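> Shown below is the structure under consideration.
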Amino acid sequence: IVRRGCCSDPRCAWRCG
């Protein structure tokens with residue numbers, strides 16, 4: 001589960017894709 005704004009964070013954006 002990814003929180004909103006995680007996609008903007010390079011440390012978490014990889015989980016957004």
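A Cβ is built for glycine as well, from the same backbone N, Cα and C atoms used for every other residue.
Recorded in Swiss-Prot as a mutagenesis result, Asp9 to Leu carries the remark: Reduction of toxicity. In Swiss-Prot, the entry for mutagenesis Pro10 to Arg states: Loss of ability to compete with alpha-bungarotoxin. The structure shown retains the original residue. According to Swiss-Prot, the mutagenesis experiment Arg11 to Leu carries the following note: Reduction of toxicity. Looking at Swiss-Prot, the entry for mutagenesis of Arg15 to Glu says: No loss of activity.
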> How long is the line from the C-alpha of Arg15 (mutagenesis position) to the C-alpha of Asp9 (mutagenesis position), rounded to the nearest angstrom?
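Checking the Cα atoms of Arg15 (mutagenesis position) and Asp9 (mutagenesis position) gives a distance of 10 Å.
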> Given the mutagenesis positions Arg11, Arg15, which one has the fewest other C-beta atoms within 10 angstroms of its C-beta?
Arg11
> In the structure shown, with every protein chain counted, which of the mutagenesis positions Asp9, Pro10 has the densest set of Cβ atoms within 10 angstroms of its Cβ?
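Output for this query is Asp9.
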